[in-house]
Amino acid sequence: MIKSTNIQAIGSGIMHQINNVYSLTPLSLPMELTPSCNEFYLKTWSEWEKNGTPGEQRNIAFNRLKICLQNQEAELNLSELDLKTLPDLPPQITTLEIRKNLLTHLPDLPPMLKVIHAQFNQLESLPALPETLEELNAGDNKIKELPFLPENLTHLRVHNNRLHILPLLPPELKLLVVSGNRLDSIPPFPDKLEGLALANNFIEQLPELPFSMNRAVLMNNNLTTLPESVLRLAQNAFVNVAGNPLSGHTMRTLQQITTGPDYSGPQIFFSMGNSATISAPEHSLADAVTAWFPENKQSDVSQIWHAFEHEEHANTFSAFLDRLSDTVSARNTSGFREQVAAWLEKLSASAELRQQSFAVAADATESCEDRVALTWNNLRKTLLVHQASEGLFDNDTGALLSLGREMFRLEILEDIARDKVRTLHFVDEIEVYLAFQTMLAEKLQLSTAVKEMRFYGVSGVTANDLRTAEAMVRSREENEFTDWFSLWGPWHAVLKRTEADRWAQAEEQKYEMLENEYSQRVADRLKASGLSGDADAEREAGAQVMRETEQQIYRQLTDEVLALRLSENGSNHIA
């Protein structure tokens with residue numbers, strides 16, 4: 001029950017006194033503050049506002065605090081105000097939003113608080129948490145240790161902090177997000193836990209997973225084994241253990257069980273190779289690049305690439321080159337080193353291409369050899385698309401069409417690989433994507449694909465999958481390619497440069513449609529589906545109408561230009 005104790009304006013802070021005033025049972029309701037107490041809050045907050053530092057938006061915070069108190073509002077939002085400290089908080093609030101500030105600590109928390117969103121601050125610790133708390137998000141801070149967790153807590157997000165240990169987890173917890181910390185162990189999981197994110201820690205052993213769990217993200221830890229309970233999770237559950245040094249015995253056991261005819265457990269994602277990353281290069285950027293060139297060129301190449309050492313993702317790109325030299329293709333494919341050297345020369349001459357390539361390589365953080373090989377495929381695609389956009393094929397429509405066909409085929413193979421991944425229970429998705437590209441490289445004339453991969457045997461891609469994929473690519477190419485090509489960015493770049501008048505006419509036609517027909521066509525579509533007035537449906541319908549219009553206009557333009565150019569070259573089709 002609520003005790004009627006006088007609030008005195010002395011002591012360590014109002015909230016400490018309020019916590020003494022409100023001795024609450026779960027069914028208690030907060031007592032309205034007296035006018036004198038309100039006045040004390042306002043006076044305290046006014047002093048706090050005056051003592052702010054440059055950059056803090058304490059004036060906005062003061063107004064929100066005042067309104068919250070006067071209206072007895074349950075939610076207080078002080079997010080994104082660059083606040084470095086908080087004053088005592090209104091005692092009646094149940095939700096506190098303080099995201100994206102500069103806070104290093106928090107005051108005592110209101111006794112009825114249920115939700116705290118305090119992510120993206122500089123918090124080093126948290127105060128005692130009220131027993132009523134149900135949701136805590138304090139991700140992206142500097143917290144080293146958590147206080148006792150209330151029994152009613154259901155959602156805990158403390159990712160990207162500096163935690164070395166976790167307290168006992170409360171029995172009602174349904175979501176635990178602790179990725180990006182320094183944990184090497186984890187307490188037992190509550191029976192009601194449904195979601196777990198534990199990636200990028202140092203965990204060596206997992207507790208048993210409760211049957212209620214439907215999603216467990218465990219990437220990049222030090223796990224060599226998994227508890228047997230992982231196989232007893234529901235069929236629609238998802239477990240990701242990529243980037244862990246699972247033992248050979250564990251891998252074989254998982255593969256044997258998950259491929260059995262009676263398996264009805266979760267889908268488990270893994271990765272071949274160990275858990276090391278290539279984010280830390282063995283050599284400087286210049287040294288990693290020059291290693292691909294003959295000795296008589298290395299001095300000049302090194303001087304050129306020294307200038308790029310501080311560009312974004314340069315370190316990751318350097319590490320990628322180190323790993324690329326250790327792939328099957330680098331060891332076995334004739335002319336591979338010369339191909340890489342020629343590509344690096346093109347990168348040194350184009351800042352835009354270099355920036356794009358560095359960004360693509362930044363995704364290849366896993367040390368798995370086939371992950372590096374797939375990234376090399378993507379870098380080759382980036383180069384060719386860049387060259388097409390910059391004009392290399394302006395006078396060679398046949399070569400541009402061939403490149404377009406290859407990009408189209410690769411897109412379809414990615415769709416097929418994505419569908420295949422969904423059917424597998426124990427899967428390294430990188431191996432699946434690479435398998436379709438590598439094994440069909442010759443039949444589909446994929447110049448950007450490596451011709452060998454190391455771990456095809458664990459991809460789960462069968463000979464029948466490959467035959468079906470080839471047939472699907474050819475069928476879709478026959479029916480869809482010209483429409484796809486007419487919307488392809490590099491083709492548009494060619495048209496703008498070489499067919500400026502025709503391109504301008506097409507753009508004018510598109511804008512006339514937008515002015516005269518667009519609104520009515522969207523309205524008609526919404527009316528036909530009974531969704532008039534639905535904002536989400538309107539956005540979707542608008543995008544569909546725009547795409548259909550562009551498809552019609554650009555397809556007509558494409559047909560005209562290709563008919564002219566191909567007839568000049570003695571061809572009457574776009575094959």
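Cβ from N, Cα, C; glycine included.
Quick look at what Swiss-Prot lists:
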ACT_SITE  C368  active site, glycyl thioester intermediate
DOMAIN    284-575  domain 'NEL'
MUTAGEN   R157 to A  Abolished interaction with host RNF31/HOIP without affecting interaction with host RBCK1/HOIL-1
MUTAGEN   R215 to E  Abolished interaction with host RNF31/HOIP and RBCK1/HOIL-1
MUTAGEN   F269 to E  Abolished interaction with host RNF31/HOIP and RBCK1/HOIL-1
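Within the set of mutagenesis positions (R157, R215), the lowest number of other Cβ atoms found within 10 Å of a Cβ is recorded at R215.
As a whole-number mean, the pLDDT of the domain 'NEL' (284-575) in this prediction is 84. Long-range neighbours of F269 (mutagenesis position) (same chain, six or more residues apart, CB within less than 8 Å of its CB): F238, V239, N240, V241, A242, V427, D428, E429.
A straight line from the CA of R215 (mutagenesis position) to the CA of R157 (mutagenesis position) spans 15 Å.
DSSP assigns F269 (mutagenesis position) to a strand segment in the three-state reduction.
A strand conformation is recorded for R215 (mutagenesis position) in the three-state DSSP classification. R157 (mutagenesis position) falls within a strand segment according to DSSP.
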